[in-house]
Amino acid sequence: MIFLATLPLFWIMISASRGGHWGAWMPSTISAFEGTCVSIPCRFDFPDELRPAVVHGVWYFNSPYPKNYPPVVFKSRTQVVHESFQGRSRLLGDLGLRNCTLLLSTLSPELGGKYYFRGDLGGYNQYTFSEHSVLDIVNTPNIVVPPEVVAGTEVEVSCMVPDNCPELRPELSWLGHEGLGEPTVLGRLREDEGTWVQVSLLHFVPTREANGHRLGCQAAFPNTTLQFEGYASLDVKYPPVIVEMNSSVEAIEGSHVSLLCGADSNPPPLLTWMRDGMVLREAVAKSLYLDLEEVTPGEDGVYACLAENAYGQDNRTVELSVMYAPWKPTVNGTVVAVEGETVSILCSTQSNPDPILTIFKEKQILATVIYESQLQLELPAVTPEDDGEYWCVAENQYGQRATAFNLSVEFAPIILLESHCAAARDTVQCLCVVKSNPEPSVAFELPSRNVTVNETEREFVYSERSGLLLTSILTIRGQAQAPPRVICTSRNLYGTQSLELPFQGAHRLMWAKIGPVGAVVAFAILIAIVCYITQTRRKKNVTESSSFSGGDNPHVLYSPEFRISGAPDKYESEKQRLGSERRLLGLRGESPELDLSYSHSDLGKRPTKDSYTLTEELAEYAEIRVK
């Protein structure tokens, strides 16, 4: 047997230390399973000058002093022992050979304790050795797990049981190792200070799933019912793995957002929430929330969760998308252009999701784009009709914002067709309506009189600017002859245009001039008729008083086409306008009535096809009197 084969080694060690003095050698501690036996190896020595004929010995329990009457475990002289050890103790060694090995059988827990040996050589040659052995009665195998078990690294777990009973030898097996991959088992017998230990070694590579796994070892004794089991839980260390995290998150501006990060690791990880390299929150925990109150578009972006411990780290990201209405659009580009130039205007905004962008002018859609943050408006060759106010509108499901901008188109003067002259008796009034940008200069030329009057001569010309329209009015008084030719000339830095102004109501002027002559002729004819009637009716005394008065000039016929966009009361405006024109054309002490049949235009920035409206705020005019 292995036990007997290795026992001489213990004796060799003891023999080498013999020095001819009182002394004993035995293991300081020894273990055995309950219900089995234990052999306590023992060797003693005494001085060489003592030559006893017979050597006796006594084993005591828990005390080395006889006067304390300790329980006698074994006594070679009388075989009288304490009742607890009756039938349980036996001396295996030969005291004559200084071998005091003791065998205890049918172990029970109360037998655990200290065992002392006393040598009896006869007479006064008795000696109780201070050396003793402590017996430990066990009932579970001892499973030894390394202090650090790391996932992915091979580990060795040992199961150790005492093997100090020569009559019963344990057999070891592992329990619960099926979930540990493909483990290998090795067995060996190990001697430790005179005691023997049966060892089973289990080799395996643990995983993170093995953390907390309950691993068992069983010691069974053949041909008996004795079985002893021991268990140990594996504490497997492994790096963090993030197992719980929000997917992409969408939130409306101003709402509350809670981001969760959960990780599995041993030991627990340090969890850190970060954004753009900045730490927002951290804690040693299995899960960590990041709460964002009333989120803004500035908090839109990618958030990272970092989990780390001494064995590694893991990280994941989540994208937070903050949904919000478009910001007020910004407009970059040309705001002033020359007629014929190409104009490029960029309207941009920011929103989530991207908006629908539209550019309007007078409720007409000029350009639009869907789900884009920028819109480019291209006008390849601008005209005066492109001048005006534009709107860039951005909208999505969360709101709408708009920005107005103006495009100013600069162009050469255009004298509108409603420009004309009107005459009544000795007064001529000329109206020149010019559309231009920038504001032009206006001059009236009378070729027959070799006279040129411009708008700076306020006593003759009145001018008023409204939007792109410039209205200049020239008043000529004392014109008794045929109406003069009047040429209106307008110029700015882009060009010059001239137009001979047509006359309206020229036939009325003619009748006004021949009116006195016609009255004289009519009077002569009337006298002749009266004389004839008098001669034929001599008996009739008829006194006729005939008077003829030329009367006032006939009323001037006004035929305006009054078109003012957005006017609340068209007819009231017409009456005010007529009164204003009468004041403008009024003679000294008279109210001349002229035929002014010209269109009225909206003084705002309207297309040229709209008519011109003369407002009642015009002042009194100076007169040019022609002798």
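Note that Cβ sites are derived from N, Cα and C of the backbone, with glycine treated the same way.
Across the range of the domain 'Ig-like V-type' (22-120), the DSSP-based residue counts are 12 helix, 39 strand, 48 coil. Positions annotated as domain 'Ig-like V-type' by Swiss-Prot: 22-120.
According to Swiss-Prot, the mutagenesis experiment Trp25 to Gln carries the annotation: Abolishes C-linked mannosylation.
Just so you know, the Cβ of Tyr65 (mutagenesis position) picks up 11 other Cβ atoms within 10 Å once every protein chain is counted. Among the mutagenesis entries in Swiss-Prot is Tyr65 to Ala, noted as: Decreases ganglioside binding.
Neighbour count (other Cβ atoms within 10 Å of the Cβ, all protein chains): 22 for Arg118 (mutagenesis position). In Swiss-Prot, the entry for mutagenesis Arg118 to Ala states: Abolishes ganglioside binding. The structure shown retains the original residue.
Among the mutagenesis experiments that Swiss-Prot reports, Tyr127 to Ala is described with the note: Abolishes ganglioside binding. Summarising the environment of Tyr127 (mutagenesis position), the number of other Cβ atoms within 10 Å of its Cβ, over all protein chains shown, is 17.
Following the DSSP three-state reduction, the secondary structure of Thr128 (mutagenesis position) is strand. Under its mutagenesis entries, Swiss-Prot includes Thr128 to Ala with the note: Abolishes ganglioside binding.
Feature annotation from Swiss-Prot assigns domain 'Ig-like C2-type 2' to 241-325.
Look at Swiss-Prot and you will find 327-412 tagged as domain 'Ig-like C2-type 3'.
In this structure, Asn406 (mutagenesis position) is part of a beta strand by DSSP. What Swiss-Prot notes for the published mutagenesis of Asn406 to Gln is this: Increases homodimerization.
Annotation source Swiss-Prot lists domain 'Ig-like C2-type 4' at 413-508.
Record note (Swiss-Prot) on the mutagenesis of Ile473 to Glu: Abolishes homodimerization.
In this structure the alpha carbons, written CA, of Ile473 (mutagenesis position) and Trp25 (mutagenesis position) are 142 Å apart. Each of the mutagenesis positions Thr128, Asn406 was ranked by the number of other C-beta atoms within 10 Å, and first place falls to Thr128.
Here the Cβ of Ile473 (mutagenesis position) has 22 other Cβ atoms within 10 Å, regardless of which shown protein chain they belong to. Nearest to Asn406 (mutagenesis position) in space, judged by Cα atoms and limited to the mutagenesis positions Trp25, Tyr65, Arg118, Thr128, is Trp25.
A separation of roughly 7 Å, to the nearest angstrom, links the Cα atoms of Tyr65 (mutagenesis position) and Thr128 (mutagenesis position). Mapped onto DSSP classes, the domain 'Ig-like C2-type 4' (413-508) shows 3 helix, 58 strand, 35 coil. Looking at Arg118 (mutagenesis position) and Thr128 (mutagenesis position), their Cα atoms lie 4 Å from each other. Here the C-alpha separation of Tyr127 (mutagenesis position) and Trp25 (mutagenesis position) works out to 14 Å.
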